[in-house]
Amino acid sequence: MDKFDANRRKLLALGGVALGAAILPTPAFATLSTPRPRILTLNNLHTGESIKAEFFDGRGYIQEELAKLNHFFRDYRANKIKSIDPGLFDQLYRLQGLLGTRKPVQLISGYRSIDTNNELRARSRGVAKKSYHTKGQAMDFHIEGIALSNIRKAALSMRAGGVGYYPRSNFVHIDTGPARHW
(Lines of atoms letter the chains of each structure in order from A and count residues from 1; the text may use other names and numbers.)
(Lines give C-alpha, C1' and ligand atoms only; values in the text may rest on other atoms or scores of the structure.)
Protein backbone atom coordinates (compact mmCIF):
# COMPACT_ATOMS: atom_id res chain seq x y z
CA MET A 1 0.00 0.00 0.00
CA ASP A 2 2.89 2.39 0.72
CA LYS A 3 4.32 1.86 -2.78
CA PHE A 4 0.89 2.57 -4.26
CA ASP A 5 0.57 5.80 -2.25
CA ALA A 6 4.05 6.94 -3.30
CA ASN A 7 3.30 6.32 -6.99
CA ARG A 8 -0.06 8.03 -6.63
CA ARG A 9 1.61 11.09 -5.07
CA LYS A 10 4.16 11.21 -7.92
CA LEU A 11 1.37 10.96 -10.48
CA LEU A 12 -0.62 13.72 -8.78
CA ALA A 13 2.48 15.92 -8.56
CA LEU A 14 3.25 15.42 -12.26
CA GLY A 15 -0.36 16.15 -13.12
CA GLY A 16 -0.20 19.35 -11.11
CA VAL A 17 2.98 20.42 -12.91
CA ALA A 18 1.42 19.64 -16.30
CA LEU A 19 -1.75 21.54 -15.41
CA GLY A 20 0.29 24.49 -14.17
CA ALA A 21 2.27 24.59 -17.41
CA ALA A 22 -0.92 24.47 -19.45
CA ILE A 23 -2.37 27.53 -17.76
CA LEU A 24 0.78 29.65 -17.82
CA PRO A 25 0.42 32.81 -19.86
CA THR A 26 1.41 32.69 -23.49
CA PRO A 27 4.22 34.96 -24.70
CA ALA A 28 1.61 37.46 -25.91
CA PHE A 29 0.49 37.95 -22.31
CA ALA A 30 3.93 37.62 -20.72
CA THR A 31 4.55 41.36 -20.88
CA LEU A 32 1.50 41.91 -18.68
CA SER A 33 1.83 38.91 -16.37
CA THR A 34 5.21 39.86 -14.95
CA PRO A 35 5.19 42.70 -12.45
CA ARG A 36 7.42 45.22 -14.17
CA PRO A 37 7.05 48.86 -15.13
CA ARG A 38 5.19 49.63 -18.35
CA ILE A 39 6.46 52.61 -20.30
CA LEU A 40 5.05 54.13 -23.48
CA THR A 41 6.75 56.66 -25.72
CA LEU A 42 4.48 58.50 -28.15
CA ASN A 43 4.43 61.40 -30.59
CA ASN A 44 1.19 63.23 -31.37
CA LEU A 45 1.27 63.93 -35.10
CA HIS A 46 -1.31 66.73 -34.87
CA THR A 47 0.06 68.71 -31.93
CA GLY A 48 3.78 67.94 -32.30
CA GLU A 49 3.91 66.87 -28.64
CA SER A 50 5.94 63.92 -27.38
CA ILE A 51 5.59 61.95 -24.16
CA LYS A 52 7.34 59.16 -22.31
CA ALA A 53 5.10 57.85 -19.54
CA GLU A 54 5.61 55.04 -17.04
CA PHE A 55 1.91 54.40 -16.52
CA PHE A 56 2.28 51.18 -14.48
CA ASP A 57 5.00 50.63 -11.86
CA GLY A 58 4.77 46.85 -11.56
CA ARG A 59 2.21 46.99 -8.76
CA GLY A 60 -0.44 49.37 -10.07
CA TYR A 61 -1.29 52.25 -12.33
CA ILE A 62 0.38 55.59 -11.67
CA GLN A 63 -2.43 58.15 -11.63
CA GLU A 64 -0.20 61.16 -12.42
CA GLU A 65 1.14 59.41 -15.52
CA LEU A 66 -2.36 58.36 -16.61
CA ALA A 67 -3.42 62.01 -16.29
CA LYS A 68 -0.52 63.02 -18.56
CA LEU A 69 -1.54 60.38 -21.09
CA ASN A 70 -5.18 61.54 -20.90
CA HIS A 71 -4.01 65.05 -21.78
CA PHE A 72 -1.80 63.72 -24.57
CA PHE A 73 -4.73 61.72 -26.05
CA ARG A 74 -7.09 64.72 -25.79
CA ASP A 75 -9.34 65.96 -28.57
CA TYR A 76 -6.96 68.66 -29.79
CA ARG A 77 -9.63 70.19 -32.06
CA ALA A 78 -11.99 70.93 -29.17
CA ASN A 79 -9.26 70.90 -26.49
CA LYS A 80 -11.30 68.42 -24.43
CA ILE A 81 -9.82 65.77 -22.18
CA LYS A 82 -11.39 62.46 -21.19
CA SER A 83 -10.06 59.62 -19.06
CA ILE A 84 -8.65 57.02 -21.40
CA ASP A 85 -9.26 53.37 -20.58
CA PRO A 86 -5.94 52.15 -19.06
CA GLY A 87 -6.61 48.86 -20.85
CA LEU A 88 -5.84 50.69 -24.10
CA PHE A 89 -2.37 51.57 -22.80
CA ASP A 90 -1.88 47.95 -21.67
CA GLN A 91 -2.96 46.78 -25.11
CA LEU A 92 -0.50 49.13 -26.84
CA TYR A 93 2.33 48.12 -24.49
CA ARG A 94 1.61 44.44 -25.15
CA LEU A 95 1.43 45.07 -28.89
CA GLN A 96 4.87 46.68 -28.85
CA GLY A 97 6.17 43.62 -27.00
CA LEU A 98 4.80 41.32 -29.69
CA LEU A 99 6.39 43.49 -32.37
CA GLY A 100 9.71 43.56 -30.51
CA THR A 101 9.94 47.35 -30.51
CA ARG A 102 9.82 50.25 -28.11
CA LYS A 103 10.04 52.85 -30.89
CA PRO A 104 7.76 55.84 -30.36
CA VAL A 105 4.15 55.30 -31.33
CA GLN A 106 2.88 57.93 -33.77
CA LEU A 107 -0.58 58.88 -32.47
CA ILE A 108 -3.01 60.09 -35.11
CA SER A 109 -6.23 60.06 -33.10
CA GLY A 110 -7.08 59.33 -29.48
CA TYR A 111 -10.12 60.75 -27.72
CA ARG A 112 -12.67 62.58 -29.86
CA SER A 113 -15.57 64.57 -28.47
CA ILE A 114 -18.98 63.78 -29.95
CA ASP A 115 -18.94 67.13 -31.80
CA THR A 116 -15.54 66.38 -33.34
CA ASN A 117 -16.63 62.86 -34.22
CA ASN A 118 -19.77 64.19 -35.94
CA GLU A 119 -17.70 66.75 -37.83
CA LEU A 120 -15.35 64.01 -39.05
CA ARG A 121 -18.32 61.77 -39.94
CA ALA A 122 -19.69 64.52 -42.19
CA ARG A 123 -16.41 64.44 -44.14
CA SER A 124 -15.69 60.69 -44.18
CA ARG A 125 -17.71 57.50 -44.38
CA GLY A 126 -15.04 55.68 -42.36
CA VAL A 127 -15.95 57.37 -39.06
CA ALA A 128 -18.35 55.39 -36.88
CA LYS A 129 -21.36 57.13 -35.35
CA LYS A 130 -20.80 55.47 -31.97
CA SER A 131 -17.01 55.46 -32.15
CA TYR A 132 -14.95 54.05 -29.29
CA HIS A 133 -12.84 57.21 -29.69
CA THR A 134 -15.70 59.16 -28.05
CA LYS A 135 -15.55 56.82 -25.04
CA GLY A 136 -11.80 57.14 -24.54
CA GLN A 137 -11.32 53.54 -25.60
CA ALA A 138 -9.64 53.82 -29.03
CA MET A 139 -6.62 55.10 -30.88
CA ASP A 140 -5.34 55.34 -34.45
CA PHE A 141 -1.57 55.10 -34.90
CA HIS A 142 1.46 53.71 -36.67
CA ILE A 143 5.01 52.95 -35.59
CA GLU A 144 7.89 54.19 -37.74
CA GLY A 145 9.83 51.32 -39.30
CA ILE A 146 7.14 48.70 -38.59
CA ALA A 147 4.94 47.62 -41.49
CA LEU A 148 1.27 48.39 -40.91
CA SER A 149 0.42 44.84 -41.93
CA ASN A 150 2.65 43.52 -39.12
CA ILE A 151 1.03 45.85 -36.59
CA ARG A 152 -2.37 44.60 -37.74
CA LYS A 153 -1.34 40.92 -37.50
CA ALA A 154 0.07 41.39 -34.00
CA ALA A 155 -3.04 43.30 -32.85
CA LEU A 156 -5.33 40.59 -34.24
CA SER A 157 -3.31 37.87 -32.50
CA MET A 158 -4.05 39.47 -29.11
CA ARG A 159 -7.84 39.20 -29.57
CA ALA A 160 -8.09 42.08 -27.12
CA GLY A 161 -10.56 44.41 -28.86
CA GLY A 162 -11.30 46.01 -32.18
CA VAL A 163 -8.65 46.21 -34.90
CA GLY A 164 -9.11 48.41 -37.95
CA TYR A 165 -6.64 48.41 -40.85
CA TYR A 166 -6.32 51.57 -42.95
CA PRO A 167 -3.28 51.15 -45.23
CA ARG A 168 -4.29 54.05 -47.53
CA SER A 169 -4.36 56.40 -44.55
CA ASN A 170 -1.26 54.80 -42.96
CA PHE A 171 -2.71 53.77 -39.61
CA VAL A 172 -4.09 50.92 -37.54
CA HIS A 173 -6.99 51.41 -35.13
CA ILE A 174 -7.19 49.51 -31.84
CA ASP A 175 -9.85 49.75 -29.15
CA THR A 176 -10.91 48.04 -25.95
CA GLY A 177 -14.35 47.08 -27.20
CA PRO A 178 -15.34 43.53 -28.20
CA ALA A 179 -12.86 41.59 -30.34
CA ARG A 180 -13.62 42.25 -34.02
CA HIS A 181 -11.79 43.50 -37.09
CA TRP A 182 -12.29 45.33 -40.35
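In case you wondered, yes, glycine gets a Cβ from its N, Cα and C as well.
The secondary structure of H133 (mutagenesis position), as reduced to three states from DSSP, is helical. Same-chain residues at least 6 positions away in sequence with a Cβ under 8 Å from that of H133 (mutagenesis position) are, in sequence order, S109, G110, Y111, R112, N117, M139, D175. Annotation source Swiss-Prot lists Zn(2+) binding site at H133, D140, H173.
Listed in Swiss-Prot as a mutagenesis experiment, H133 to A is described as follows: Loss of activity.
Quoted from Swiss-Prot, the note on mutagenesis experiment D140 to A is: Loss of activity. Reduced to three states, the DSSP call for D140 (mutagenesis position) is strand. Taking Cβ-Cβ distances under 8 Å and a sequence gap of 6 or more within the same chain, the neighbours of D140 (mutagenesis position) are L107, I108, S109, G164, Y166, F171, V172, H173.
Secondary structure at H173 (mutagenesis position), taken from DSSP and collapsed to helix, strand or coil, is strand. Here the Cβ of H173 (mutagenesis position) has 26 other Cβ atoms within 10 Å, regardless of which shown protein chain they belong to. A mutagenesis experiment is reported in Swiss-Prot for this position, H173 to A, and the note states: Loss of activity.
Taking the centre of the Cβ atoms of H133, D140, H173 as the Zn(2+) site, the nearby residues of that chain (Cβ within 8 Å, site residues left out) are I108, S109, G110, S131, Y132, A138, M139, F141, G164, F171, I174, D175.
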